[in-house]
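K.L.:
Copied straight from Swiss-Prot:
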BINDING   CYS153, CYS156, CYS177, HIS181  Zn(2+) 1 binding site
BINDING   CYS209, HIS212, CYS232, HIS237  Zn(2+) 2 binding site
DOMAIN    695-799  domain 'Bromo'
MUTAGEN   CYS65 to Ala  Reduces nuclear localization activity of ZNF268; when associated with A-68
MUTAGEN   LEU306 to Pro  Disrupts the interaction with ZNF350 and amost completely relieves the transcription repressive effect of sumoylated TRIM28
MUTAGEN   LYS366 to Gly  Greatly reduced interaction with PPP1CA
MUTAGEN   PHE370 to Gly  Some reduction in interaction with PPP1CA
MUTAGEN   PHE370 to Ala  Some reduction in interaction with PPP1CA
MUTAGEN   VAL488 to Glu  Abolishes interaction with CBX5; when associated with E-490
MUTAGEN   LYS575 to Arg  Modestly reduced sumoylation and repression. Abolishes both sumoylation and repression; when associated with R-554
MUTAGEN   LYS676 to Arg  Modestly reduces sumoylation and repression
MUTAGEN   LYS750 to Arg  Some reduced sumoylation and repression
MUTAGEN   SER824 to Ala  Suppresses Dox-induced CDKN1A/p21 promoter activation. No effect on sumoylation levels. Decreased sumoylation levels; when associated with D-440 and D-501
MUTAGEN   SER824 to Asp  Enhances Dox-induced CDKN1A/p21 promoter activation. Decreased sumoylation with or without Dox-treatment
Amino acid sequence: MAASAAAASAAAASAASGSPGPGEGSAGGEKRSTAPSAAASASASAAASSPAGGGAEALELLEHCGVCRERLRPEREPRLLPCLHSACSACLGPAAPAAANSSGDGGAAGDGTVVDCPVCKQQCFSKDIVENYFMRDSGSKAATDAQDANQCCTSCEDNAPATSYCVECSEPLCETCVEAHQRVKYTKDHTVRSTGPAKSRDGERTVYCNVHKHEPLVLFCESCDTLTCRDCQLNAHKDHQYQFLEDAVRNQRKLLASLVKRLGDKHATLQKSTKEVRSSIRQVSDVQKRVQVDVKMAILQIMKELNKRGRVLVNDAQKVTEGQQERLERQHWTMTKIQKHQEHILRFASWALESDNNTALLLSKKLIYFQLHRALKMIVDPVEPHGEMKFQWDLNAWTKSAEAFGKIVAERPGTNSTGPAPMAPPRAPGPLSKQGSGSSQPMEVQEGYGFGSGDDPYSSAEPHVSGVKRSRSGEGEVSGLMRKVPRVSLERLDLDLTADSQPPVFKVFPGSTTEDYNLIVIERGAAAAATGQPGTAPAGTPGAPPLAGMAIVKEEETEAAIGAPPTATEGPETKPVLMALAEGPGAEGPRLASPSGSTSSGLEVVAPEGTSAPGGGPGTLDDSATICRVCQKPGDLVMCNQCEFCFHLDCHLPALQDVPGEEWSCSLCHVLPDLKEEDGSLSLDGADSTGVVAKLSPANQRKCERVLLALFCHEPCRPLHQLATDSTFSLDQPGGTLDLTLIRARLQEKLSPPYSSPQEFAQDVGRMFKQFNKLTEDKADVQSIIGLQRFFETRMNEAFGDTKFSAVLVEPPPMSLPGAGLSSQELSGGPGDGP
């Protein structure tokens, strides 16, 4: 029995000293020498996989109390919670347990009091709170030296002060024991320091057994999963499986490093998914804002009685994307919370692996394992792709009636509707018939929100409903709200509706899946009458209302456009498309024309094939409805309510400061006031009653602008817009080039002196005609000059009454203008600088 105990003691001493046991030899030494490098590699791998966003603050949190933010020191009795956050014992309050038994052989286990973590608010039992051994050696060096000075020899029972320290045995020795240590054959080769702290080879402070006060914890009992001393292993842990400290540390570090690497890879995926969700939320918000602007541009064109009904429909349409946005918000919130938790676990585990405190690592491995396994079991749903949403509208889509304005119909392709069939005659889907297949789910009528039909003869063609519902595959009842659509402000609508016109209808065509975006269609209530379906009257027949266009709010995938014309998308990224669809004869629509090019809001304006407009042939649009009448360029245009000419704000004379109202008329159509009523004492030559020459009176200014605008819009005058070939004008020289751009600049007082009389204005125009006549030798051009002079005289006579301007249409002597030398772009306010 004694021999067996001696053998066990020798084996324990061998483990503590680090010398190779029987049969190990140099190979065992090599194995131990590679263990630190393997642990360092695993630690480096964990550090590489740890999040970079932690920074110094996250690492500082590991060494500071989560409550008082003070640095954790041994005298503050740091405690480690199961969530791997640390706090002072005093900050945790009475629920904090006393220091647990290091060897696991005794000590109070604590009660079942529930404690809230001061950092992450997770609840845990007080018995699960352990001492933070990583912070055990964080005290000042002075305190450490003072403690080492009081260390007694552990090899004898004399309690003599220790003067030396054996590195292999990790024991403080007195002078007598040092001599005995060097005489024994087994220990004579040990490294003995004359003085120094009681630390092991790795530089960490030795932890002593609570039962055997002088015995260090040098063994790891696998059966009890705890550190033991040699005496405890021979007594309380007899016949248990155990490992030497170095072997246990090496094995546990490998396991922890593997778990940290796995969690690091999963955390990287979570970070990517979180960024994608955040990006998706921003994109959904941006799409909503963009579509909201597009819808406002269309809503401003329709009639004022649509205001009341339109608000209800827009509020219903907002539910189209609401579900997806709320789901993404919840998913992002959950992912962010899990991400922060995993970041802390990774930081703590990496910090523990990088630490050289093997004892603390083994004592805390349960908590670390638990959190790593728990984090690995968390399942994060993948980010679902979202589609592209567009807004398309037809300029001539709006109707005259706001009573029973329409409805929202939800259709899901590939699903069969189990609800009652809508009480309406057969309708053709129109231009959007290929945008989705499947049945239409009628809306459920809700009390207080029905669309009353009144006396409208065509109102019975559509069910009057407002509830936004949709059916799911395999379900017989309607459930779920449509996802959110952009909000549209209708306060600026000022429209005139008549009771004998058919209201438009709102329809929602959902995507192919539950997550796809939906399609909202605004069409005339009687549009089915012109589609040529059996049972309906074709367009143009008696009793059939005219076919109207459609305004479409469109949400679709980027590369799978639903029903968009070939010109509506270019490249992989689609733009919002403003479609100008044709309307039947007699239909009236809004007057804001933006037919081609790009508008200020980024809308791409296209004209689908086969469409026509008043004044144009089949498949084409009239030039007056596509480009500016003055500069012949597209862009943001305003349309005259009478002549239907389109102008840029700067091209019109006088220049427009803001977008005019619906009933706006250009200067060519505007009725000018009587000269005598406005001018008073001013005569046609611009002189007042005192004889002092002044600039044009307001009435004469308006008349000259009207005549000049007529010249700009007159097609034969197109070559006269800018005759100057140089970059600057040179009117101060005889024969200087003169064109409509310069005349416009002087009329708008961009050149001085401005015109003081209509006669002076007429002289400049006549001089321009003569200069152009000198530049050409073609007889046709000469005849056109004569025709232009007659056109100008006619316009002047119409504006100024019976006054004859033939006498002043002669070339006056050259005049030097202070504005000479200005570039044409500085002088031109319209033809050359349209939007």
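The chain as shown is numbered from 1 upward.
Yeah, the Cβs are placed from backbone N, Cα and C, and that goes for glycine too.
Don't expect the noted substitutions in this model, because it carries the original residues.
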K.L.:
Give the sequence-ordered list of residues that share a chain with CYS177 (Zn(2+) 1 binding site), lie 6 or more positions from it, and have CB atoms under 8 Å from its CB.
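P.N.:
Expected: CYS153, SER155, CYS156.
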K.L.:
Can you tell me how far the Cα of CYS65 (mutagenesis position) sits from the Cα of HIS212 (Zn(2+) 2 binding site), in Å?
P.N.:
32
K.L.:
Per DSSP, to which secondary structure element type does CYS156 (Zn(2+) 1 binding site) belong, with helix, strand and coil as the options?
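P.N.:
The residue in question, CYS156 (Zn(2+) 1 binding site), is coil (DSSP, three-state).
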K.L.:
Would you pick out, from the recorded positions CYS65, CYS153, the residue whose Cβ has the largest number of other Cβ atoms within 10 Å?
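P.N.:
Answer returned by the neighbour count: CYS65.
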K.L.:
State the Cα to Cα distance, in Å, between LYS366 (mutagenesis position) and CYS209 (Zn(2+) 2 binding site), rounded to an integer.
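P.N.:
LYS366 (mutagenesis position) to CYS209 (Zn(2+) 2 binding site), Cα-Cα distance: 20 Å.
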K.L.:
Looking only at CYS156, CYS209, CYS232, which of these binding-site residues has the biggest number of Cβ atoms within 10 Å around its Cβ?
P.N.:
CYS232
K.L.:
Which one is it: of the recorded positions HIS181, PHE370, LYS750, whose Cα lies the shortest distance from the Cα of HIS237 (Zn(2+) 2 binding site)?
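P.N.:
Going through HIS181, PHE370, LYS750 one by one, the Cα closest to that of HIS237 (Zn(2+) 2 binding site) is PHE370.
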K.L.:
Cβ atoms within 10 Å, counted per site: which of HIS212, LYS366 has the most, among these recorded positions?
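P.N.:
Ranked by Cβ atoms within 10 Å, first place goes to HIS212.
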K.L.:
Other than CYS153, CYS156, CYS177, HIS181, which residues of the chain come within 8 Å of the Zn(2+) 1 site, judged by Cβ distance to the Cβ centroid of those residues?
P.N.:
THR154, SER155, ALA160, GLU171, LEU173, CYS174, THR176, VAL178, ALA180
K.L.:
How long is the line from the C-alpha of LYS750 (mutagenesis position) to the C-alpha of CYS209 (Zn(2+) 2 binding site), rounded to the nearest angstrom?
P.N.:
98
K.L.:
Measure from the Cβ of LYS750 (mutagenesis position) and count the other Cβ atoms within 10 Å, all protein chains considered.
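P.N.:
That number is 16.
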K.L.:
Find the average pLDDT over the domain 'Bromo' (695-799) in the predicted model and report it.
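P.N.:
Mean pLDDT, the domain 'Bromo' (695-799): 81.
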K.L.:
Among the recorded positions listed here (HIS181, HIS237, PHE370), identify the one with the smallest other-Cβ count within 10 Å.
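P.N.:
Counting other Cβ atoms within 10 Å of each of the recorded positions HIS181, HIS237, PHE370, the minimum falls on PHE370.
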K.L.:
Can you tell me whether DSSP puts HIS212 (Zn(2+) 2 binding site) in helix, strand or coil?
P.N.:
coil
K.L.:
As a quick check of your reading of DSSP, tell me how many residues in the domain 'Bromo' (695-799) are helical, how many are strand and how many are coil.
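P.N.:
Here the numbers are 69 helix, 1 strand, 35 coil.
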